[in-house]
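Accompanying notes for the structure given below.
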Amino acid sequence: MAPSNIVVQSSSTPPVAGGDEEFAPSVWGDFFVTYATPVSQASEQRMSERAELLKAQVRQAFDAASMDVAGLITYVDTLERLGLDNHFRDLIGAALERIGAEELPEHGGGLHIVALRFRLLRQHGIWVSTDVFDAFREDAGGFCSSLCSDDPRGLLSLYNAAHMAVPGEVVLDDAIAFARGRLLDIISKGEVRSPVSEQITRALDIPLPRFTRRLETMHYIAEYEHEEAHDGLLLELARLNFVLVRALHLRELKDLSLWWRELYNTVKLPYARDRMVEIYFWTCGMLHEEEYSLARMFFAKTFGMVSLMDDTFDVHATLDECHKLKEAMQRWDESEVSILPEYLRLLYIKTLSNFKEFEEILEPNKKYRMAYTKEAYKLCSKNYLKEAIWSNQKYQPSFKEHEELSIMTSGLPMLTILTLMGFGDEATPEAFEWVSSVPEMVRAGSQVTRFLNDLSSYKLGKNKKDMPGSVETYMVENGLTGDEAAAAIAALLENRWRILNQTRMEIDHTLLPAAQVVLNMARANEIIYLHGRDAYTFGADLKDLVTTLFLKQVLPL
């Protein structure tokens, strides 16, 4: 089943990057270098003190034993959507145990609560059967219109819950089709009020389990006060927390913008994309919590460097130069810089020096992680070279060949390792071994990334030097039109999301931090490639979202 947000029709007038064309310059320039945050240090201190007081009050109010199960389900969901769950993980864990152990009463408070419970448990890796939806289905197997159609919130919850499907769950295929059709009808007729109308529109673009957490929090804070039974304590804490986390993000973005300006101006590769603000937006979509600051910095810096390398292989270097760049990366030694053409030497030196700085930052007991990160980066250059060879030789790979290579060139395996390098002790040596082995979950996350990217390339047009993508290889191999092949790739994309859901529930708890990075990276890609756009390459497509996330005033405190 094709995901609802994918547009598979090709554009009649595609913008083309590559060859003699250049990527558009950054839409931000040095804006975040000079931007002065409206929150003073004194104000931030006062807000932090107030937030700590409110957290204590929430802990006192969060009495899982005294709440009924339906109320507990709603409370946990509210904490998560308001972006507060990282402050109450222990309480949420205990609450989920009770939610999973206790059955809801008959009809369980309606479709909304039944579906919400299903989604929450599955998102936390707790298996729950689709049998819970039997009460809302007819004898023939379809969903009962009389029970569901007059309940927009319930339909929305069903639609979101059904996107936690694993392969082969036909009941949830039916649920998606049923709920989507009715939600579209409701929106077109204007039959639902705010804020549910906005939540439906958002989910029809990207279902909640695939939507980035930070963006959902941004939207939900504005919507929550319009809920009939909203909790003023949670709302105040959520607003404070959002502003405090944003202040940290803006400091990080300023530091990264300064770092990137120095790097980009030093290496002098004008053919490469200048996209640090977009990279950082991507980063916050993956990990926004305060405790992951170092991981964000590692991710963003590495993403920037690998983007320079990727664009060199893709749109500028000759095949001979590609071979030399790959060989230099394998040797990983500044004394080998002479094998490179002059224009690539500074890129090579700066890459190695930045990795040295990464290692210096790591605590002694975490320096073992550098071996994994270097090997991942080296492997990335090998695979970029293979793509360059295919492109130069105009080789038409089989779909299987393309899929295997693109799992690695998606960047997800390498970037997962680089992100984990900035984690605390929860990222174990076993986690690095697991990601490095490219298990099924990492493969699925990489394929989500690649298929989204390739559907975008099909719609927008490819770089002149690009090798055939997933759509083109599938089209040639199966004798299909381009749009037919794109629809098939969209269906494969949906299947890979279901594999992600399944492997998340099966994984050993010691690997959960790494698994969550993989999931979050796939989520972040959904917003970058929404409706077939490529908001990384074409940064103007992301400008409004960046403005809203980092600059728009949160509702008055």
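Placement of Cβ uses the backbone N, Cα and C atoms for every residue, glycine included.
Sequence unchanged from the original; the noted substitutions are absent.
According to Swiss-Prot, the substrate binding site annotation covers Asp310, Asp314, Arg450, Asn453. Within 10 Å of the C-beta of Asn453 (substrate binding site) we count 22 further C-beta atoms, all protein chains included.
For Asp310 (substrate binding site), the Cβ neighbour count at a 10 Å cut-off comes to 19, with all displayed protein chains included. The DSSP secondary structure for Asp310 (substrate binding site) is helix. What Swiss-Prot lists as Mg(2+) 1 binding site is Asp310, Asp314, and the listing cites similarity to another entry.
The Mg(2+) 2 binding site annotation in Swiss-Prot covers Asp310, Asp314.
For Asn453, Ser457, the entry in Swiss-Prot reads Mg(2+) 3 binding site, with the evidence type similarity to another entry.
Here the residue is the original one, while Swiss-Prot reports the published mutagenesis Phe303 to Ala with the comment Predominant production of hedycaryol. When Cβ atoms from all protein chains are considered, those within 10 Å of Phe303 (mutagenesis position) total 23, not counting its own.
For the mutagenesis result Tyr529 to Phe, the note given in Swiss-Prot is Increased accumulation of hedycaryol, but presence of sesquiterpenoid diols. Every protein chain shown contributes to the tally, and the Cβ of Tyr529 (mutagenesis position) ends up with 25 other Cβ atoms within 10 Å.
When the C-alpha distances from Phe303 (mutagenesis position) to the binding-site residues Asp310, Asp314, Arg450, Asn453, Ser457 are tabulated, the minimum falls on Asp310. Calculated from their C-alpha atoms, the gap between Asn453 (substrate binding site) and Tyr529 (mutagenesis position) amounts to 7 Å. Site extent for substrate: among the recorded binding residues Asp310, Asp314, Arg450, Asn453, the largest C-alpha separation is 15 Å. Those same-chain residues not listed among Asp310, Asp314, Arg450, Asn453 yet with C-beta within 8 angstroms of the centroid of the substrate site C-beta atoms are Ser406, Thr409, Ser410, Gly411. In the three-state DSSP scheme, Tyr529 (mutagenesis position) is classed as coil.
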